[in-house]
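In what follows, a structure is listed as structure tokens, so that the remarks can point back to it.
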Amino acid sequence: MSNQYGDKNLKIFSLNSNPELAKEIADIVGVQLGKCSVTRFSDGEVQINIEESIRGCDCYIIQSTSDPVNEHIMELLIMVDALKRASAKTINIVIPYYGYARQDRKARSREPITAKLFANLLETAGATRVIALDLHAPQIQGFFDIPIDHLMGVPILGEYFEGKNLEDIVIVSPDHGGVTRARKLADRLKAPIAIIDKRRPRPNVAEVMNIVGNIEGKTAILIDDIIDTAGTITLAANALVENGAKEVYACCTHPVLSGPAVERINNSTIKELVVTNSIKLPEEKKIERFKQLSVGPLLAEAIIRVHEQQSVSYLFS
């Protein structure tokens, strides 16, 4: 830690989902990580102890609700309750990856809206603010009745690709839902966009990938918010090459990379996969064509600005 933050009432706590990111954020802010322990009883119940006074402090909890999702959610809820009962002044949840975000609406009858339920649980536990990164659905902000700052990963990804000095690029959205995200990256890189339109011509027939936009002879950059099993992104990359793209890069904010994702990426035409560290990944998933960027500086700056009651809006771009 190279600098010391002046206000001792700012406390940053780490739980178990991403301790390396939490330590990086604390170092950038200029504070020591708050003293707490997260353990399990013999039956698996979560036990949290806060090992310093936080009375009257502004507390920030760094916790991605990634795999194991439900374990990390329970840790977070119990930590919020512990801070509330210890008389914290404010309890700010920093969620680099918001689990259950894809369950943001009723796609079919009798389905839950679990993204809303999670928001309710955080508020009921005692959270006073949320700092989130690249929510799968922006409308999740409306699920909260407390302030929420929604940061974007596109500037981080865009800065990386600017530094590569790639020529004749095109930004590609792998589906209709990601067009806005692709447009933001395209505007930053001053590049055109293309869209992959997946259609099933008739029942029981495989989907056909139609590419809307010119990708012939260009370097394509696929962008998504989440790469989970990597089926969509790898099929899209293969379709781009088959239709004349010179080479394909892929990027996302949240590398869930579950199931066959790593194998699919290794077997695909993707030259490089660029992600952030919003989710902690085991070493076996850090494959050769994998580049991980840090969201630590962005989240640290957001924490400082929230604590000092400064504007956070410029971080959105």
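Using N, Cα and C of the backbone, Cβ positions are placed for all residues, glycine too.
The ADP binding site feature in Swiss-Prot is assigned to Lys106, Arg110, Gln141, Asp149, His150, Ser311, Val312, Ser313; the stated evidence is a large-scale study or a structure entry. In the three-state DSSP scheme, Val312 (ADP binding site) falls into the coil class. Around Val312 (ADP binding site), taking its Cβ as the centre, 17 other Cβ atoms fall within 10 Å, counting all chains.
In this view, His136 (Mg(2+) 1 binding site) is surrounded by 21 other Cβ atoms within 10 Å of its Cβ, with every protein chain counted. The Mg(2+) 1 binding site annotation in Swiss-Prot covers His136, and the record cites a large-scale study or a structure entry as its basis.
Asp175 (Mg(2+) 2 binding site) counts 14 other C-beta atoms within 10 Å of its own C-beta, drawing on all protein chains shown. A coil conformation is recorded for Asp175 (Mg(2+) 2 binding site) in the three-state DSSP classification, outside any helix or strand. What Swiss-Prot records for Asp175 is Mg(2+) 2 binding site, and it gives a large-scale study or a structure entry as the kind of evidence.
For Arg200, Asp224, Asp228, Thr229, Ala230, Gly231, Thr232, the entry in Swiss-Prot reads D-ribose 5-phosphate binding site. For Thr232 (D-ribose 5-phosphate binding site), the Cβ neighbour count at a 10 Å cut-off comes to 18, with all displayed protein chains included. Thr232 (D-ribose 5-phosphate binding site) falls within a helical segment according to DSSP.
Under its mutagenesis entries, Swiss-Prot includes Lys198 to Ala with the note: Strong decrease of the Vmax value compared to that of the wild-type. The affinity binding for ATP and Rib-5-P are slightly altered compared to the wild-type. The cooperativity of ADP binding is reduced. Other C-beta atoms found within 10 angstroms of the C-beta of Lys198 (mutagenesis position) number 15, with every protein chain shown included.
Quoted from Swiss-Prot for the published mutagenesis Arg200 to Ala: Strong decrease of the Vmax value compared to that of the wild-type enzyme. The affinity binding for ATP and Rib-5-P are slightly altered compared to the wild-type.
According to Swiss-Prot, the experimentally introduced change Arg202 to Ala is described as follows: 3-fold decrease in the affinity binding for ATP. Slight decrease of the Vmax value.
Swiss-Prot lists Asn204 to Ala among its mutagenesis entries, and the accompanying note reads: 4.5-fold decrease in the affinity binding for ATP. Slight decrease of the Vmax value.
Of all Cβ atoms in the protein chains displayed, 11 besides its own lie within 10 Å of the Cβ of Glu207 (mutagenesis position). For the published mutagenesis Glu207 to Ala, Swiss-Prot gives the following note: 2.5-fold decrease in the affinity binding for ATP. Slight decrease of the Vmax value.
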Intrachain C-beta neighbours of Arg110 (ADP binding site), sequence separation six or more, cut-off 8 angstroms:
none
If you compare CA-to-CA distances from Asp175 (Mg(2+) 2 binding site) to each of the binding-site residues Gln141, Asp149, Gly231, Ser313, which comes out shortest?
Gly231
Cβ neighbours of Asp149 (ADP binding site) where a neighbour is any other Cβ within 10 Å:
20
Considering only the binding-site residues His136, Asp224, Thr229, Thr232, which residue has the minimal Cα-Cα separation from Ser313 (ADP binding site)?
His136
Find the one among the binding-site residues His136, Asp224, Thr229, Ala230 whose C-alpha lies closest to that of Ser311 (ADP binding site).
His136
Max Cα distance spanning Lys106, Arg110, Gln141, Asp149, His150, Ser311, Val312, Ser313 (ADP binders), Å?
41
Listing them in sequence order, which of the recorded positions Lys198, Glu207, Gly231 have their Cα within 10 Å of that of Asp149 (ADP binding site)?
none
